[in-house]
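Novice: After the C-alpha cells below, expect a handful of questions from me.
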Amino acid sequence: MRTLWIVAVLLLGVEGSLVQFEMMIMEVAKRSGLLWYSAYGCYCGWGGHGRPQDATDRCCFVHDCCYGKATDCNPKRVSYTYSEENGEIVCGGDDPCGTQICECDKAAAICFRDNIPSYDNKYWLFPPKNCQEEPEPC
C-alpha cells in the first residue's frame with residue numbers, strides 16, 4: 001500500500017503522455033515503468049548521456065531518440081489515444097504529434113517486455129558519473 005501511495009504522489013502534476021506511457025508499460029510489460037525504469041542505467045529517466053549499459057537501457061536510448069525525432073511537439077506533455085486490440089497496442093487519434101509519441105512509447109514498452117531478462121539491479125539508481133562515455137548517434 002505504501003508503494004501505491006508513493007506512485008500516486010509522484011504522478012501528481014504529471015501530464016500527458018508520461019501517465020499514458022506508464023499505463024502502456026503496465027499493459028505490455030506487466031510492470032511499472034515508474035518503479036522499474038525511471039532511474040535505470042544511463043538513459044532511463046530524465047536526461048540521458050553516455051552509452052546504454054544493457055539491452056534494457058538501450059530501450060530507453062532508442063525511446064529518447066524517437067522523442068527527439070518527433071516534430072513540432074513536446075513529447076512529455078502531449079496526450080494521445082491508443083487501444084489494445086488482440087493483445088496489440090494500436091495508436092490512434094487525429095493528432096500527428098500524439099500519434100508519433102504513442103508509437104515511440106509503444107516501441108519502448110514492447111522493448112521493455114522483450115528485454116526483461118536483461119534487467120540488472122546494478123543499473124538501478126546508476127550513478128551519472130558512470131555515464132561519461134561518448135554517446136553513440138541516434
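Every residue gets a Cβ built from N, Cα and C, even glycine.
Annotations for this protein, taken from Swiss-Prot, read as follows:
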BINDING   Y43, G45, G47, D64  Ca(2+) binding site
ACT_SITE  H63  active site
ACT_SITE  D105  active site
VARIANT   Q132 to R  In Strain: Iowa) (CH-E6
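A description of the local structural setting of each listed feature is requested, covering burial, neighbours and distances.
Specialist: Counting only residues at least six positions away in the same chain, no Cβ atom sits under 8 Å from the Cβ of G47 (Ca(2+) binding site).
All protein chains shown were included, and the count of other CB atoms within 10 Å of the CB of H63 (active site) stands at 23.
For D105 (active site), the number of other Cβ atoms no farther than 10 Å from its own Cβ, over all displayed protein chains, is 28.
For Q132 (variant position), the same-chain residues 6+ apart in sequence whose C-beta sits under 8 angstroms from its C-beta are H49, G50.
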Novice: Starting from the Cβ centroid of Y43, G45, G47, D64, the recorded Ca(2+) site, name every other residue in that chain with its Cβ within 8 Å, sequence order please.
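Specialist: So the extra residues in range turn out to be C42, C44, W46, G48, H49, C60, F61.
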Novice: Between C-alpha atoms, which of these recorded positions comes nearest to D105 (active site): Y43, H63, D64?
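Specialist: Closest by Cα distance to D105 (active site) among the recorded positions Y43, H63, D64: H63.
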Novice: Who sits close to Y43 (Ca(2+) binding site): which same-chain residues at least 6 apart have their Cβ under 8 Å from its Cβ?
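Specialist: Same-chain residues close to Y43 (Ca(2+) binding site) (Cβ under 8 Å, separated by 6 or more) are P52, D57, R58, C60, F61, H63, D64.
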